[in-house]
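Visitor: Questions regarding the structure given below will be posed in turn.
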Amino acid sequence: MMMIIDCHGHYTVLPKAHDEWREQQKAAFKAGQPAPPYPEISDDEIRETIEANQLRLIKERGADMTIFSPRASAMAPHVGDQSVAVPWAQACNNLIARVVDLFPETFAGVCMLPQSPEADMTSSIAELERCVNELGFIGCNLNPDPGGGHFKHPPLTDRFWYPFYEKMVELDVPAMIHVSGSCNPAMHATGAYYLAADTIAFMQLLQGNLFADFPTLRFIIPHGGGAVPYHWGRFRGLADMLKQPSLDTLLMNNVFFDTCVYHQPGINLLADVIDNKNILFGSEMVGAVRGIDPTTGHYFDDTKRYIDALDISDQERHAIFEGNTRRVFPRLDAKLKARGL
């Protein structure tokens, strides 16, 4: 029996008190005052937000499990400094842990990181360790541009990131490369910034040789890999011009794309261009695009329909829906095996 595992979910409709505390935290930082205590949020409040949104859609669309992380647009590491980013990340990750505890058969946790633009990765390493070792999380979201749309951080191949990669390898967890909200008025967050960052991340990796130093490091580039599959020939050609090995050798044992692509022709192209072993089912439901496609009558983000419609073998479909995700997230695989799955 095949499981349908969605590798890309965010907690986008949250208890009101959580969002209110965030606004209070930001206001307190601006005023030079300590943030108020985090509010008490009941299990029932969490259940209400999940049952009315992600859990309902998971059941309606025929999936089994979602890998769940904090709301991407609200990670906002560019707000404040480490005194803001660390407690915010902890609060968001703790909320994800509570969702997983309430619905352990349906959700697995992935953490956000307190990546203030001026900070090194020390606090992020500590939060990753806490979330994996204490909360049972299976991965993280790594922001390649904590400044929010100006791309001033070193490329992902730079040694700035190496201490964090070392911890990822030690814990055997992957990272989804995921930016947050845009503070650049020329760059719409979900329509421009997300897709640009996905593409930029891939090109950064192409220009270096990161996986020679970290052969077991694993990255998921979301939103179908940005522009990469559509311009696969360009990237193959650039690798050749830069005297790099082929993409299959240089990157594609370590880099994976999800299926957060919101129309059938786009998914068809992804599956045609990218090797089956590198594609993970994802939807980012109740996320960037929440409406119904008037040409199909179905939600744009109901990506399972697109995978179901692909002209591929049952074995290839199983790999996209389950097998690849269990391979990329070995801690999830261990949890499922412990349940006899």
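Each Cβ is built from the backbone N, Cα and C atoms, and glycine gets one as well.
Just so you know, the substitutions we noted aren't modelled in this structure.
Per Swiss-Prot, the features are:
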type     : residues                                    : note
ACT_SITE : GLU284                                      : active site, proton donor/acceptor
BINDING  : HIS8, HIS10, HIS178                         : Zn(2+) binding site
BINDING  : ARG71, ALA72, SER73, TYR194, HIS223, ARG290 : substrate binding site
MUTAGEN  : THR190 to Ala                               : 2.4-fold reduction in catalytic rate
MUTAGEN  : TYR194 to Phe                               : 7.8-fold reduction in catalytic rate
MUTAGEN  : HIS223 to Asn                               : 91-fold reduction in catalytic rate. 30-fold decrease in affinity for the substrate KCH
MUTAGEN  : GLU284 to Gln                               : Loss of enzymatic activity
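Quick one: where do these features end up spatially?
Guide: In this structure, GLU284 (mutagenesis position) belongs to neither helix nor strand by DSSP; it is coil. For GLU284 (mutagenesis position), the count of additional Cβ atoms within 10 Å of its Cβ stands at 26 [all protein chains shown].
Other Cβ atoms within 10 Å of the Cβ of HIS178 (Zn(2+) binding site), summed over all protein chains shown, number 26.
In the three-state DSSP scheme, SER73 (substrate binding site) is classed as helix.
Annotation note: THR190 (mutagenesis position) sits in a helical segment as assigned by DSSP.
The Cβ of TYR194 (mutagenesis position) lies under 8 Å from the Cβ of HIS178, VAL179, PRO222, HIS223, GLY226, ALA288, each of these being in the same chain and 6 or more residues away along the sequence.
Around the Cβ of HIS223 (mutagenesis position), a 10 Å sphere holds 24 further Cβ atoms from the protein chains shown.
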Visitor: Just to verify a number: CA distance, ALA72 (substrate binding site) to GLU284 (mutagenesis position), in angstrom, no decimals.
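Guide: With the alpha carbons as reference points, the distance is 10 Å.
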Visitor: Taking the Cβ of ARG71 (substrate binding site) as centre, how many other Cβ atoms lie within 10 Å?
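Guide: 21, counting other Cβ atoms within 10 Å of ARG71 (substrate binding site).
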Visitor: Across all chains shown, how many C-beta atoms besides its own are within 10 angstroms of the C-beta of THR190 (mutagenesis position)?
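Guide: Here the count is 16.
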Visitor: Please identify, among the recorded positions ARG71, SER73, THR190, GLU284, ARG290, the one with the smallest Cα-Cα distance to HIS8 (Zn(2+) binding site).
Guide: GLU284
Visitor: Tell me the Cβ neighbour count for ALA72 (substrate binding site), meaning other Cβ atoms within 10 Å of its Cβ, over all protein chains shown.
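Guide: That number is 26.
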Visitor: Roughly how many Å lie between the Cα atoms of GLU284 (mutagenesis position) and HIS10 (Zn(2+) binding site), rounded to a whole value?
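Guide: That comes out at 7 Å between the alpha carbons.
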Visitor: Around the Zn(2+) site (HIS8, HIS10, HIS178), what further same-chain residues have their C-beta within 8 angstroms of the site's C-beta centre?
Guide: GLY9, SER69, ALA72, ASN141, MET176, PRO222, CYS260, GLY282, GLU284, GLY287
